[in-house]
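Undergrad: Following this message is one structure expressed as structure tokens.
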Amino acid sequence: MYSMLDTDIKSPVQQSNAPIGGPATPGGKGNASTLDQDRVKRPMNAFMVWSRGQRRKMAQENPKMHNSEISKRLGADWKLLSDSDKRPFIDEAKRLRAVHMKDYPDYKYRPRRKTKTLLKKDKYSLPGNLLAPGVSPVASSVGVGQRIDTYAHMNGWTNGAYSLMQDQLGYSQHPAMNSPQMQQIQHRYDMSGLQYNPMMTSAQNAYMNAAASTYSMSPAYNQQSSTVMSLASMGSVVKSEPSSPPPAITSHTQRACLGDLRDMISMYLPPGGDASDPSLQNSRLHSVHQHYQSAAGPGVNGTVPLTHI
């Protein structure tokens, strides 16, 4: 098929002398007739020579059959033919090709342009929608890249600003994390450092007091004897009043606790000896009362704990 450039190069004498593959439609438009005259058809092959008569015959027998279905049936029938049956059609195709080469020596087969479906697919693609019709795909891709670069510079942010922002917002270790206090907290579960918070409820205070009296790991508590630890556990069971333990226990407090322990043990001994003395009993009760007051401390919201129970 000749393009418009080839038809301009050809001389008008050759166009007038060249045979046309098909007659022009008499009632057609001028533009359609011009295209039919300019287009040079390919020479028919053996199958086309054979199917020309068979197609017409099959179309007359089956008027409602589609042309594509007729072509499928003709192709299957052509494959069933033997070489001897195909020979005359092959010879006719060779003769037509020789005549075509003689009439059009500079003929070069050029495939048809894209069909309407392919053009429609290109039209609804991304570059086709963004640009006006008639722009080449290379120019469309360049235009899309330029638009992306334009949006990247909006609001004062450059193309590399996002990476810089991520570097600036990266999580860095605070210098205070390397301090000895923080390392001590990280490597030790110290319950003695907890302080009383007025916003805590009574249930939370009771839980923290029980945990502090049972699982405390401060050096002052580690120096106590097993007797003092048993006293602390007994005090936590008997005394359910919420209180916070002191951060450290001095030697004076340890001696007081040992004295209170002796008094509490002598209270439950059978009467006799020194235990029957009323003055000793009063001193024991007074020491136990002082022990509960020192252990309880100020109550919740500054109220006096119920030590008389």
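Cβ coordinates are placed from backbone N, Cα and C, and glycine is handled just like the others.
Original residues throughout; no substitutions modelled.
Asn45 to Ile appears in Swiss-Prot as a mutagenesis experiment; the accompanying note says: Abolishes binding to 5'-ATTGTT-3' DNA sequence. Reduces binding to the nodal5 promoter. Does not affect ctnnb1-binding. Annotation of the mutagenesis experiment Arg55 to Gly in Swiss-Prot: Abolishes binding to 5'-ATTGTT-3' DNA sequence. As a published mutagenesis entry, Trp78 to Arg appears in Swiss-Prot alongside the note: Abolishes binding to 5'-ATTGTT-3' DNA sequence. Here Swiss-Prot notes a mutagenesis experiment, Ala93 to Ser, with the remark: Does not abolish binding to 5'-ATTGTT-3' DNA sequence. In Swiss-Prot, a published mutagenesis experiment is listed as Pro105 to Ala, annotated Abolishes binding to 5'-ATTGTT-3' DNA sequence.
What's the neighbourhood like for each of these?
TA: In sequence order, Ala93 are the residues of the chain that are 6 or more apart from Asn45 (mutagenesis position) and have a CB within less than 8 Å of its CB.
Annotation note: Arg55 (mutagenesis position) sits in a helical segment as assigned by DSSP. Within 10 Å of the Cβ of Arg55 (mutagenesis position) there are 16 other Cβ atoms, across all protein chains.
Under 8 Å, Cβ to Cβ, and six or more positions away along its own chain, Trp78 (mutagenesis position) finds Phe47, Trp50, Ser51, Lys86.
Using a 10 Å Cβ-Cβ cutoff, Ala93 (mutagenesis position) registers 19 neighbours.
Other C-beta atoms found within 10 angstroms of the C-beta of Pro105 (mutagenesis position) number 7, with every protein chain shown included.
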Undergrad: Provide, as an integer number of angstrom, the distance between the C-alpha atoms of Arg55 (mutagenesis position) and Pro105 (mutagenesis position).
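TA: One finds 31 Å between the Cα atoms of these residues.
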Undergrad: Tell me the coarse DSSP state (helix, strand, coil) of Trp78 (mutagenesis position).
TA: helix
